[in-house]
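Before any comments, here is the structure.
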Amino acid sequence: MGCGPSSGRQNPSTELKKSTRATTTTTSSSQRNNYNDNNQNTSSSSGNKKESSSSSKQHSSKKSKKSNSKKNRSPSPQPQLTIKSAILIQKWYRRCEARLEARRRATWQIFTALEYAGEQDQLKLYDFFADVIRAMAEENGKGGVENGRNSPLMSALSHYAKPSLMDSEGETVKKMLEDTSPTNVDIDRNYKGPTLSLPLDKPQVAKMIEAFKVNKVLHPKYVLMILHEARKIFKAMPSVSRISTSISNQVTICGDLHGKFDDLCIILYKNGYPSVDNPYIFNGDFVDRGGQSIEVLCVLFALVIVDPMSIYLNRGNHEDHIMNLRYGFIKELSTKYKDLSTPITRLLEDVFSWLPIATIIDRDIFVVHGGISDQTEVSKLDKIPRHRFQSVLRPPVNKGMESEKENSAVNVDEWKQMLDIMWSDPKQNKGCWPNVFRGGGSYFGADITASFLEKHGFRLLVRSHECKFEGYEFSHNNTCLTVFSASNYYETGSNRGAYVKFIGKSKQPHFVQYMASKTHRKSTLRERLGVVEESAVKELKEKLSSFHTDLQKEFEIMDIEKSGKLPILKWSDCVERITGLNLPWIALAPKVATLSEDGKYVMYKEDRRIAQVGGTHAQEKDIVESLYRHKSTLETLFRFMDKDNSGQVSMKEFIDACEVLGKYTKRPLQTDYISQIAESIDFNKDGFIDLNELLEAFRLVDRPLLR
């Protein structure tokens, strides 16, 4: 779908409101029923005509009357048989629908479990970094950091051991702005992408969008220009934005986009460009996971520059450099901008820290990315110096505090407020408790939502942060609304995207759903589900393969008779103990394991998929599987050390990262084996390891079946 200059006008015909679609479906169903009833009436009336004509010929004799009535009587419909057939068809349909729904839920559970397990790993890794930073600070006080700084990782971490940029550090900020100035970058003559000039206007933004549609890359000079201009606007805004719909009489809220540029185009095409009478709120997580994160970011920031009173951006948990290292945004920048990605990355860290953290609509609706906790207070959010939190994953350090106790108390309270509003999730249970599934933030129940809304005089809490199958979902007695705008989030056809429009003085919600895919209309629900299910099972098998050795040991312990098989129930208990993914393993067993002919046992010895790294044969299985299991963490470590975004790390950096990974996983890795693996990955033997080659070197292979 296009979203060029002409798409600024709203198109009411494309407003796919949920209520309208439901009414249309009901009307269509009633019309079909009336049509069937008319056919039945016509059939019965024609039968009556035949009966009357045949009876007029039966007055000649009683015998002929009886015989003719039996011969000429048309077969009358049998209501009982018709009803039974209809009931049987309904049962078949409902069973089929129930099976599809069960498969969909199991698939969804796999995707979410793997996603949240990755987020847990990321937060654990950052906790580990925090411990290292603390140790560095202690060593620094003793004057013994020289050895630590020789380590590539220690050198990278030294940047994060310093406090975040503050207004009082004017020279530091000034130098950063000078180093990232667009005037430092020249435009090559061969550049054929979109061009921009200040002041920006909607036609320029429209041309930029059209260029992005055909995969043209915006020149880094223009990227830096947009970031600098957007930074000025965000810096002047309060931590909590407040907007009024008295003029527009409506407001549109969009959830996570995660680099899905096609979804952003659909939103602008269906709903029009932001304007005074068509304001927008984009509720965080603009980047990561999708392949066009920088394009999404440039369009949103450009729209803010054009009309800052018509579009409001809230910060999400992925507007964070540490998250970007793991989930793809830094990799995307390195691929598209090579060496020039370094100043862009440095400036983005600062710009993200200036994004507002929440928005209030007419003192009635509270909009925040993640959610709330029992400690969340708007008055505290208003006063938070948000720019101190370049990463929300750790509390900032302020050297200006008089005592360490005062420093800890003040910063931790502010940090907890920030962490909760960006990482929390609603639950049906009452109360508030730590969000252990994600590893950060809180779970909050309906009572917490009700208390927060009543305390602040709000009617509704709108948040994002969670992928929903339909693109949105109400919870907590319709007082908490989740909106997620990235369609096909896990896989093509996995979910719809949606946005919500609050219209009128009563601000009634109207939902617009969509799916940015050209193929989903041509395939059936069963076919789409099959594709998504296949993708989920493939990822789950890869995850299980990374636990192969641990699983086999556990299976052998439980297999007292050494038969090479286990009952499905025992097998599922073993898998859950080792992986901790909290999945319906009994239902998933036929898809991820080999079963006996009667389907009662899992033949665990026939699991032949093992992890392999590089081409070396002298491998220690425990080391290889540990590296494979934590390959995302290893990639994060590499990108953390790759300060110049060259995409390469030295052998020393590789060995250092693996040793750090061993400390992080509390399973020390032997240097000899790490060196063998490193040599096998260094295909051109230049002493450097390319990150892309490293990730390609991780693979699953089928081992020979032992007889």
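Heads up, residue numbers simply count up from 1 along the chain you see.
In case you wondered, yes, glycine gets a Cβ from its N, Cα and C as well.
In this structure the noted substitutions are not present, so the sites keep their original residues.
Secondary structure at ASP285 (Mn(2+) 2 binding site), as computed by DSSP, is coil. Annotation comment: Swiss-Prot describes ASP285, ASN317, HIS369, HIS465 as Mn(2+) 2 binding site.
DSSP assigns GLN648 (Ca(2+) 1 binding site) to a strand in the three-state reduction. For GLN648 (Ca(2+) 1 binding site), the Cβ neighbour count at a 10 Å cut-off comes to 18, with all displayed protein chains included. Per Swiss-Prot, Ca(2+) 1 binding site is recorded for ASP642, ASP644, SER646, GLN648, GLU653, and the stated evidence type is experimental evidence.
Annotation comment: Swiss-Prot describes ASP682, ASN684, ASP686, GLU693 as Ca(2+) 2 binding site.
The domain 'EF-hand 2' annotation in Swiss-Prot covers 629-664 and rests on sequence analysis.
Here Swiss-Prot notes a mutagenesis experiment, GLY2 to Ala, with the remark: Loss of palmitoylation and myristoylation resulting in loss of association with the cell membrane. Severe loss of axonal, dendritic and cilia localization in AWC, AWB and BAG neurons.
Listed in Swiss-Prot as a mutagenesis experiment, CYS3 to Ser is described as follows: Loss of palmitoylation resulting in loss of association with the cell membrane. Moderate loss of axonal, dendritic and cilia localization in AWC, AWB and BAG neurons.
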Least buried by Cβ count (within 10 Å) of the binding-site residues ASP285, GLU653: GLU653
Cα separation, GLN648 (Ca(2+) 1 binding site) to HIS369 (Mn(2+) 2 binding site) (Å, whole number): 35
8 Å Cβ shell about ASP285, ASN317, HIS369, HIS465 centroid, Mn(2+) 2 site members excluded: ASP256, ASN283, GLY284, GLY316, HIS318, GLY370, MET422, TRP423, SER464
Alpha-carbon distance [ASN317 (Mn(2+) 2 binding site); GLU653 (Ca(2+) 1 binding site)] in Å: 29
Between HIS465 (Mn(2+) 2 binding site) and GLN648 (Ca(2+) 1 binding site), the C-alpha gap once rounded to whole angstrom: 33
Where HIS465 (Mn(2+) 2 binding site) sits in the secondary structure, as DSSP reduces it to three classes: coil
Tertiary neighbours of ASN317 (Mn(2+) 2 binding site) (same chain, Cβ under 8 Å, six or more apart): GLY284, ASP285, MET323, HIS369, GLY370, VAL392, MET422, TRP423, GLY440, HIS465
Site of maximum Cβ density within 10 Å, from binding-site residues HIS369, HIS465: HIS465
Local backbone state of GLU653 (Ca(2+) 1 binding site), from DSSP in three classes: helix
